[in-house]
Amino acid sequence: MDNQGVIYSDLNLPPNPKRQQRKPKGNKNSILATEQEITYAELNLQKASQDFQGNDKTYHCKDLPSAPEKLIVGILGIICLILMASVVTIVVIPSTLIQRHNNSSLNTRTQKARHCGHCPEEWITYSNSCYYIGKERRTWEESLLACTSKNSSLLSIDNEEEMKFLSIISPSSWIGVFRNSSHHPWVTMNGLAFKHEIKDSDNAELNCAVLQVNRLKSAQCGSSIIYHCKHKL
């Protein structure tokens, strides 16, 4: 045995197919694990995105009114407009009509003071009568027509107190007293005899009466004298 030499040789055995397949097994498992992790991450991202979109829709839904709410709001708005228009119609139109009626009534009162118990504007009230104090000088007949156009008569004197009052207002004015001649009596516009004394009655040309400073006197009917009108209430 000592004489026999020990022979060392390298055995070149063919590779074992099973071992060759086992080596890549670890790599394959790691790849599969990585793929699973990626897939799981993608699923998580997708789920998170869906949750975010769902929450966003929820928030938007909370902020925006639904279709029935919009309809109700629109109906309420229309009702409010109708009510406002009705209020304006009820308040404005009657007030306008009332104002027109008042203006018409005022004109009627001014033209026909006897029917309402008040004197027209710019007239003076004294002892249940209205007096228009004229500033124009006219003849007796012109003064008579001017007072008639004002729904009144030429100034008449009922008593001494009224004469004093009128003398304070105006020193001189025509009165509604006349005569046909010096041989006829003095009469009023109603044809009644005038009882107060009239000065200068002897002059045949002076057939119309004038109030002058607390007394009555005769004057020519064609003279231009201030006139006053009287209207009994």
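Here the Cβ of each residue, glycine as well, is placed from N, Cα and C on the backbone.
One mutagenesis experiment named in Swiss-Prot is Val6 to Ala, and its note says Decreases interaction with INPP5D/SHIP-1; when associated A-38.
Among the sequence features in Swiss-Prot, the mutagenesis site Tyr8 to Phe is noted as follows: Impairs phosphorylation, interaction with INPP5D/SHIP-1 and NK cell functional inhibition; when associated F-40.
Listed in Swiss-Prot as a mutagenesis experiment, Ile38 to Ala is described as follows: Decreases interaction with INPP5D/SHIP-1; when associated A-6.
Experimental mutagenesis at this site is recorded by Swiss-Prot as Tyr40 to Phe, annotated: Impairs phosphorylation, interaction with INPP5D/SHIP-1 and NK cell functional inhibition; when associated F-8.
Sequence annotations record features per position, and here Swiss-Prot assigns domain 'C-type lectin' to 118-231 based on sequence analysis.
A strand conformation is recorded for Arg137 (mutagenesis position) in the three-state DSSP classification. Other C-beta atoms found within 10 angstroms of the C-beta of Arg137 (mutagenesis position) number 14, with every protein chain shown included. Arg137 to Ala appears in Swiss-Prot as a mutagenesis experiment; the accompanying note says: Reduces binding to HLA-E.
Around Met163 (mutagenesis position), the same-chain residues six or more apart in sequence whose CB sits under 8 Å from its CB are Ile157, His196, Leu211, Asn214, Leu216, listed in sequence order. Under the heading of mutagenesis, Swiss-Prot lists Met163 to Ile and annotates it as follows: Has no impact on the affinity for HLA-E.
Summarising the environment of Ser172 (mutagenesis position), the number of other Cβ atoms within 10 Å of its Cβ, over all protein chains shown, is 13. Ser172 (mutagenesis position) carries a strand DSSP state (E or B). Under the heading of mutagenesis, Swiss-Prot lists Ser172 to Ala and annotates it as follows: Has no impact on the affinity for HLA-E.
Counting only same-chain residues six or more apart in sequence, the Cβ atoms lying under 8 angstroms from the Cβ of Asp200 (mutagenesis position) belong to Leu206, Lys217, Ser218. Asp200 (mutagenesis position) falls outside any helix or strand according to DSSP and counts as coil. Asp200 to Ala appears in Swiss-Prot as a mutagenesis experiment; the accompanying note says: Has no impact on the affinity for HLA-E.
For the mutagenesis result Gln212 to Ala, the note given in Swiss-Prot is Reduces binding to HLA-E. DSSP assigns Gln212 (mutagenesis position) to a strand.
Taking a C-beta cut-off of under 8 angstroms and a sequence separation of 6 or more, Arg215 (mutagenesis position) has the following same-chain neighbours: Lys199. The note that Swiss-Prot attaches to the published mutagenesis Arg215 to Ala is: Reduces binding to HLA-E.
Counting only residues at least six positions away in the same chain, the Cβ atoms of Glu205, Leu206, Asn207, Cys208 sit under 8 Å from the Cβ of Gln220 (mutagenesis position). Under the heading of mutagenesis, Swiss-Prot lists Gln220 to Ala and annotates it as follows: Has little impact on affinity for HLA-E.
The mutagenesis experiment Ser223 to Ala is recorded by Swiss-Prot, whose note states: Has no impact on affinity for HLA-E. There are 14 other CB atoms within 10 A of the CB of Ser223 (mutagenesis position), with all protein chains counted.
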*asked:* Of Arg137, Ser172, Ser223, which is closest to Gln212 (mutagenesis position) if I measure between C-alpha atoms? They're all mutagenesis positions.
replied: Ser172
*Inter-residue Cα distance where the pair is Ser172 (mutagenesis position) and Ser223 (mutagenesis position), in Å*: 13
